[in-house]
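Asks: Quick one: the structure is below, questions incoming.
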Amino acid sequence: MMQITEKYLPFGNWQTYCRIVGEATDRAPLLLLHGGPGSSHNYFEVLDQVAEKSGRQVIMYDQLGCGNSSIPDDQAETAYTAQTWVKELENVREQLGLDQIHLLGQSWGGMLALIYLCDYQPEGVKSLILSSTLASAKLWSQELHRLIKYLPKGEQAAIKEAETTGNYDSLAYQAANAHFMDQHAIKLTPDLPEPVLRKKKGGSLAYLTGWGPNEYTPIGNLHGYEYTDRLKDLHLPALITSGTDDLCTPLVAKSMYDNLPNARWELFAGCGHMPFVQENAKYQELLSDWLISQD
């Protein structure tokens with residue numbers, strides 16, 4: 001049985017919950033950044049075996065605003081920003097003494113990784129894994145609106161009405177959005193691993209404040225996120241992973257692949273937003289081999 005260590009790291013007046021898989025080795029740990037904002041580390045537990053397979057610690061944490069970390073919803077406008085989440089990431093590295101890391105960001109976590117690398121130029125990041133993520137909020141929204149056109153006409157109309165009026169409470173909209181997310185994120189069925197189905201704590205206000213009411217209407221404080229042209233300056237090895245049916249469409253993934261000087265892209269057939277869940281064994285093997293090759 002692998003060793004699991006749980007810690008609460010002080011972060012200003014708050015605390016960050018951290019979960020460490022395995023014992024320290026001479027290989028750089030893998031640090032995981034979850035999506036959302038506000039999704040919590042839970043689903044990353046399906047990658048625990050990567051610690052053993054690749055001979056290193058795998059470290060995950062709940063970002064401020066969700067999970068077992070502090071949830072300062074009363075300070076949402078100042079707490080739930082890219083700047084604060086980057087400071088938290090820096091604090092996690094500092095508190096745990098993570099001089100050398102491999103960094104994996106899934107969905108919003110990939111945005112956080114790119115903001116961190118482009119704007120803060122940190123040292124000691126050996127490689128980057130961009131899991132179903134994006135370099136442009138605008139392209140992401142455009143692509144998802146293209147996918148919405150494949151929904152039944154009534155569902156398209158419900159989504160359009162919600163976006164036009166700003167009222168996302170109607171049952172018709174909620175049903176349409178749920179259908180869209182079943183198709184392109186992941187359909188939650190009882191046979192999925194427990195960490196994926198586990199009810200997450202908090203996170204909804206972090207999501208609304210940072211991103212917006214849904215995946216395709218980025219009206220939160222990250223709405224201007226645009227890093228496509230900055231990718232050319234990132235020379236570290238980068239592995240992009242995505243699914244054919246992903247919210248991260250092949251065009252979104254290709255826009256990152258084309259602009260990163262040292263990138264590899266693995267496209268998972270038949271997968272949505274979580275190939276690491278839907279093709280777990282294949283994903284673990286890919287990730288472990290990548291980490292070993294980049295040590």
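Just so you know, glycine gets a Cβ as well, placed from its N, Cα and C.
Just lifted these from Swiss-Prot, have a look:
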type	residues	note
DOMAIN	29-279	domain 'AB hydrolase-1'
MUTAGEN	HIS34 to Gln	0.1% of wild-type activity
MUTAGEN	GLY36 to Glu	Loss of activity
MUTAGEN	PRO37 to Leu	Loss of activity
MUTAGEN	GLY38 to Asp	Loss of activity
MUTAGEN	GLY105 to Glu	0.2% of wild-type activity
MUTAGEN	GLN106 to Leu	21.8% of wild-type activity. KM=0.2 mM for prolyl-pNA
ACT_SITE	SER107	active site, nucleophile
MUTAGEN	TRP108 to Tyr	37.9% of wild-type activity. KM=4.0 mM for prolyl-pNA
MUTAGEN	GLY109 to Ala	0.2% of wild-type activity. KM=2.3 mM for prolyl-pNA
MUTAGEN	PRO237 to Ala	89.2% of wild-type activity
MUTAGEN	ASP246 to Gly	0.1% of wild-type activity. KM=1.0 mM for prolyl-pNA
ACT_SITE	ASP246	active site
ACT_SITE	HIS273	active site, proton donor
Asks: When DSSP is mapped onto helix/strand/coil, what comes out for ASP246 (mutagenesis position)?
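Replies: Note: ASP246 (mutagenesis position) is coil by DSSP, not helix or strand.
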Asks: What recorded positions in the list TRP108, PRO237, ASP246, HIS273 lie within 10 angstroms of HIS34 (mutagenesis position), counting C-alpha atoms?
Replies: TRP108
Asks: For GLY105 (mutagenesis position), just give me the three-state DSSP call.
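Replies: For GLY105 (mutagenesis position) - judged by DSSP and reduced to three states - the answer is strand.
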Asks: For the domain 'AB hydrolase-1' (29-279), report the average pLDDT of the model, please.
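Replies: Overall, the domain 'AB hydrolase-1' (29-279) comes to a mean pLDDT of 98.
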Asks: Roughly how many Å separate the Cα of PRO237 (mutagenesis position) from that of PRO37 (mutagenesis position), to the nearest whole number?
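Replies: With distance taken Cα to Cα, PRO37 (mutagenesis position) is 25 Å from PRO237 (mutagenesis position).
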Asks: Please report the Cα separation of GLY38 (mutagenesis position) and TRP108 (mutagenesis position) in Å, rounded to an integer.
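Replies: About 9 Å separates the two Cα atoms.
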Asks: In which DSSP state, out of helix, strand and coil, do we find the residue listed as 'active site, proton donor'?
Replies: coil
Asks: Between PRO37, GLY38, PRO237, which of the mutagenesis positions has the fewest other CB atoms within 10 angstroms in the structure shown?
Replies: PRO237
